[in-house]
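Visitor: From Swiss-Prot, here are the annotated features:
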| type | residues | note |
| --- | --- | --- |
| DOMAIN | 5-126 | domain 'Response regulatory' |
| DOMAIN | 140-392 | domain 'EAL' |
| MUTAGEN | Q161 to A | 5.1-fold decrease in kcat |
| MUTAGEN | E175 to A | Loss of activity. Activity can be partially restored at elevated Mg(2+) concentrations (up to 500 mM) |
| BINDING | E175, N233, E265, D295 | Mg(2+) binding site |
| MUTAGEN | R179 to A | 29.1-fold decrease in kcat |
| MUTAGEN | E268 to Q | 446-fold decrease in kcat |
| MUTAGEN | E268 to A | Loss of activity. Activity can be partially restored at elevated Mg(2+) concentrations (up to 500 mM) |
| MUTAGEN | E352 to D | 30000-fold decrease in kcat |
| MUTAGEN | E352 to Q | 61000-fold decrease in kcat |
| MUTAGEN | E352 to A or C | Loss of activity |
| ACT_SITE | E352 | active site, proton acceptor |
Amino acid sequence: MNDLNVLVLEDEPFQRLVAVTALKKVVPGSILEAADGKEAVAILESCGHVDIAICDLQMSGMDGLAFLRHASLSGKVHSVILSSEVDPILRQATISMIECLGLNFLGDLGKPFSLERITALLTRYNARRQDLPRQIEVAELPSVADVVRGLDNGEFEAYYQPKVALDGGGLIGAEVLARWNHPHLGVLPPSHFLYVMETYNLVDKLFWQLFSQGLATRRKLAQLGQPINLAFNVHPSQLGSRALAENISALLTEFHLPPSSVMFEITETGLISAPASSLENLVRLRIMGCGLAMDDFGAGYSSLDRLCEFPFSQIKLDRTFVQKMKTQPRSCAVISSVVALAQALGISLVVEGVESDEQRVRLIELGCSIAQGYLFARPMPEQHFLDYCSGS
């Protein structure tokens, strides 16, 4: 572990002494200390940066919350460990605030301080620093000419991520996702090209390429005895096209596939200011027999409004609720409520982002039946997906 600057923010002198003494035994580098937020701000200004701030929340003078806000604005603090005993609901709200401020939350230290707990949190910090993916700078994104060339050369490929039954892993369907087989950079996810496509109105061209590839795969699945439903992501900009439903119908006819074999996923945020033509397209698709899914349900601010106004046949619950089940008790209440909502509306529910068996078991207890996530399968190219579906 490299040398670290660790700041202990604690107003109770004995607790601060215990923490500093323990940290000096296990942390290579400098251990700084402050009795309140004002002292901590002064330390930040003098030392340049702090790798980890161990922060008590309830202090006289400038408290921990005010210090965290200042730390975010200064850009001089990387990670935060809480050392306050607070109500679980307040704790979760504080964690959310820390993350919204752009700070990395490592965990709770609790009181009294434990050397074993400090060591575990330092190990977590080191692991996150090593594994943290580097943010893609705009300058590193491919040029529009490169993206257009890739589209013209057929370098964008449909990948498939299964939707499965939680209680047995049986295949229910799959989502079709985009990957770019770049000739020099290898397989690239959407984070490398979607921004350019959205900026230069290339999303529609990508959609039709993926849709054609997906329908060809769906026909092969039928031949394998696996006539499952495939879901395609529709960008909000496409919904205003009067020809969208008509062109989808034409391709389904060309591939001799029923409309019920496909579903279209639309994010809630993409429907906030949807024009009448968008609603017309969605109604036409549902009349044809296609499925419609509200993607990332719960991630925005108007999920229930959208669910009432648009003819959805499926809800895809945003992955954040699954990720927070263990640390935020209210997430479980939200999930069980969405289960009841889907049942009352007579539509299906897919839970996204399932990554552990512990999550799978808890979701079953909450009434969920269909899920998608790395626990079951990562997105895969066509041949791997066909092998997956045939059990080979």
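Cβ atoms are placed via backbone N, Cα and C, with glycine included.
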Visitor: Looking at the recorded positions Q161, E265, E268, E352, which has the shortest Cα distance to E175 (mutagenesis position)?
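Guide: Among Q161, E265, E268, E352, Q161.
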Visitor: Within 8 Å of the centroid of the Cβ atoms of E175, N233, E265, D295, which other residues of that chain place their own Cβ, given that this set defines the recorded Mg(2+) site?
Guide: A231, F232, V234, F264, I266, T267, A293, K316
Visitor: Can you tell me whether DSSP puts E268 (mutagenesis position) in helix, strand or coil?
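Guide: Note: E268 (mutagenesis position) is helical by DSSP.
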Visitor: Take the Cβ of E352 (mutagenesis position) and count every other Cβ within 10 Å, whichever protein chain it belongs to.
Guide: 21
Visitor: Could you please provide the mean pLDDT value for the domain 'EAL' (140-392)?
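Guide: Averaged over the domain 'EAL' (140-392), per-residue pLDDT gives 92.
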Visitor: For R179 (mutagenesis position), which residues of its chain lie six or more apart in sequence with Cβ-Cβ distance below 8 Å?
Guide: F156, E157, A158, Y159, V187, L188, P189, P379, P381
Visitor: Could you list the residues of the same chain, at least six apart in sequence, whose Cβ is under 8 A from the Cβ of D295 (Mg(2+) binding site)?
Guide: N233, E265, I266, T267, E268, K316
Visitor: When DSSP states are grouped into helix, strand and coil, how many residues of the domain 'Response regulatory' (5-126) land in each?
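Guide: Secondary-structure breakdown of the domain 'Response regulatory' (5-126): 61 helix, 28 strand, 33 coil.
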